[in-house]
Amino acid sequence: MANSRTVLILCGDYMEDYEVMVPFQALQAFGITVHTVCPGKKAGDSCPTAVHDFCGHQTYFESRGHNFTLNATFDEVDLSKYDGLVIPGGRAPEYLALTASVVELVKEFSRSGKPIASICHGQLILAAADTVNGRKCTAYATVGPSLVAAGAKWVEPITPDVCVVDGSLITAATYEGHPEFIQLFVKALGGKITGANKRILFLCGDYMEDYEVKVPFQSLQALGCQVDAVCPEKKAGDRCPTAIHDFEGDQTYSEKPGHTFALTTNFDDLVSSSYDALVIPGGRAPEYLALNEHVLNIVKEFMNSEKPVASICHGQQILAAAGVLKGRKCTAYPAVKLNVVLGGGTWLEPDPIDRCFTDGNLVTGAAWPGHPEFVSQLMALLGIQVSF
C-alpha cells in the first residue's frame, strides 16, 4: 500500500495475550507493517503470554496464553524507521519499566512526537520514561497511583473500554477498549477508514479458538463496523469459554483454556438477513455447531444470498455440513481436509499455514496466523479501505 506506515510493538514475557495479538494482526490487516521486539531476544524467538480475565473474584485471574513469535530483533531497532509505538499490558511492563534500554526507547519516541499507544499496565513504562507528566491518561485502575505519582492527569477507567487521547499519546484501560484504541491509533498515524458502515455476524460456540474470535471481532469493530456475536441456546451477555490452540512442537496443536467471550445478541431473536457478512471462528466449537440445523440454515442463507462469508480453521466443518462447498475452492486447517473434500469442495493446500483464499463471496483461512490476510480479504469483499 502506497504511503503506508510502519509501527513497533514493545513486547515482553507474560504480556497480555489479546493486548499484543489483536493490535499486531489488526494493524497488519489494515495495511500497516508491524515489527515486534523484546529486550534480550531476537527475531524468531517467542514470548509466553498471559490470559487475564475476570471470573467473579476481586481481581483478574491469570493463565498461560499463546506463545507470541517476535519478527524483529530489539538490538537492531532503528527508531527513525517507525511511525508509531504500541505497548501492550499484562505483567511484562512491570519488569520492562526497569529496563534502561526500554525506557530510553520510549523517551526517544516521546521526544519525536510520534504516536504512542499504550494499554492496561503498559503505562508503567510510560511513567518510568517520564512521558506522562502533565498529560491526561488512563490505564488499568491499579496503575493509577503510579501514574499520579509520575505527574499524570489521571482519568478514572469507569468502564473497562475507556480510552484517552492527549496529543500523540493514546491510552486505554483494558483490551475491551481495543476497537477505539486501535481506531484512534490508526487516525493518529494519518489513516482514513472508508466503507465501514457494515453489520457483521459471528457464529460462536463454546471452545471456539480464542484468537479466531477476538482478533477479527475487534478488528472489524476498530474499522467502525457493527459486529454481533451469537451462540445457540445463549443470550446477549452470556459468555462462551474459548480454547487456546498453539503450535508447540507436537504432532498436532496443544490446547489450553482461553478467555471467556461475551455474546452481544440473543440467538433466538436473530434476524440474519439484517447482516452484511458472516464470520465463523475455528476451534472445537464447529464440531458440534455443524450438527445444529439452525446454524446450518444461517450459513445457507448467507451463501445463497451471496453475502460475504469468512470461515477459518475448523469453521469449515460447518460449511461442509451445510452443503455450501460444492464446486467452491477452499482451504482450512489441514485436519479438516477430509470434511472439505467430502463436502464437495476443491481443496487448496494451506502452505504456508497463514494462507487465505477468496472464491467469490467465500473467504477461507487455515489458522489464526493468517488473520491479517483473512481480515484483509473480507474487507475487500465488503468494500472497506484504510488509506494513508
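Cβ coordinates are placed from backbone N, Cα and C, and glycine is handled just like the others.
Secondary structure at His121 (mutagenesis position), taken from DSSP and collapsed to helix, strand or coil, is helix. Positions annotated as active site by Swiss-Prot, on the basis of sequence analysis: His121 (among others).
Residues annotated as active site, nucleophile in Swiss-Prot: Cys313 (among others). Within 10 Å of the C-beta atom of Cys313 (mutagenesis position) sit 31 other C-beta atoms, taking all shown protein chains into account.
Taken from Swiss-Prot, the feature active site covers His314 (among others), and the record attributes it to sequence analysis. Annotation for His314 (mutagenesis position): same-chain Cβ neighbours under 8 Å, separated by at least 6 residues, are Glu209, Gly282, Gly283, Arg284, Ala285, Pro286, Glu287, Ala332, Tyr333, Ala335, Val336. Following the DSSP three-state reduction, the secondary structure of His314 (mutagenesis position) is helix.
Here Swiss-Prot flags 5-190 as domain 'PfpI endopeptidase 1', drawing on sequence analysis.
For the mutagenesis result Glu19 to Ala, the note given in Swiss-Prot is Reduces catalytic activity 1.5-fold. Almost abolishes catalytic activity; when associated with A-212. DSSP assigns Glu19 (mutagenesis position) to a helix in the three-state reduction.
Here Swiss-Prot notes a mutagenesis experiment, Glu94 to Ala, with the remark: Reduces catalytic activity 10-fold. Almost abolishes catalytic activity; when associated with A-287. According to its DSSP assignment, Glu94 (mutagenesis position) is helical.
Taking the Cβ of Cys120 (mutagenesis position) as reference, residues of its chain lying under 8 Å away and at least six apart in sequence are, in sequence order, Glu16, Glu19, Pro88, Gly89, Gly90, Ala139, Tyr140, Val143, Ala172, Ala173, Thr174, Tyr175. As a published mutagenesis entry, Cys120 to Ala appears in Swiss-Prot alongside the note: Reduces catalytic activity 2-fold. Abolishes catalytic activity; when associated with A-313.
Other Cβ atoms within 10 Å of the Cβ of His121 (mutagenesis position), summed over all protein chains shown, number 27. Experimental mutagenesis at this site is recorded by Swiss-Prot as His121 to Ala, annotated: Reduces catalytic activity 3-fold. Almost abolishes catalytic activity; when associated with A-314.
Annotation for Glu212 (mutagenesis position): same-chain Cβ neighbours under 8 Å, separated by at least 6 residues, are Pro281, Gly282, Gly283, Ile312, Cys313, Gly315, Trp368, His371. In the three-state DSSP scheme, Glu212 (mutagenesis position) falls into the helix class. While the structure shown retains the original residue, Swiss-Prot records the mutagenesis experiment Glu212 to Ala with this note: Reduces catalytic activity 2-fold. Almost abolishes catalytic activity; when associated with A-19.
The Cβ of Glu287 (mutagenesis position) has 14 neighbouring Cβ atoms from other residues within 10 Å, across all protein chains displayed. What Swiss-Prot notes for the published mutagenesis of Glu287 to Ala is this: Reduces catalytic activity 6-fold. Almost abolishes catalytic activity; when associated with A-94.
Among the mutagenesis results in Swiss-Prot, Cys313 to Ala has the note: Reduces catalytic activity 2-fold. Abolishes catalytic activity; when associated with A-120. The residue drawn here is the original one.
Swiss-Prot lists His314 to Ala among its mutagenesis entries, and the accompanying note reads: Reduces catalytic activity 3-fold. Almost abolishes catalytic activity; when associated with A-121.
The two recorded residues Glu94 (mutagenesis position) and His121 (mutagenesis position) have their Cα atoms spaced 8 Å from each other. Mean per-residue pLDDT, taken over the domain 'PfpI endopeptidase 1' (5-190), amounts to 98. Glu19 (mutagenesis position): 29 other CB atoms within 10 A of its CB, across all protein chains. Within 10 Å of the Cβ of Glu94 (mutagenesis position) there are 13 other Cβ atoms, across all protein chains.
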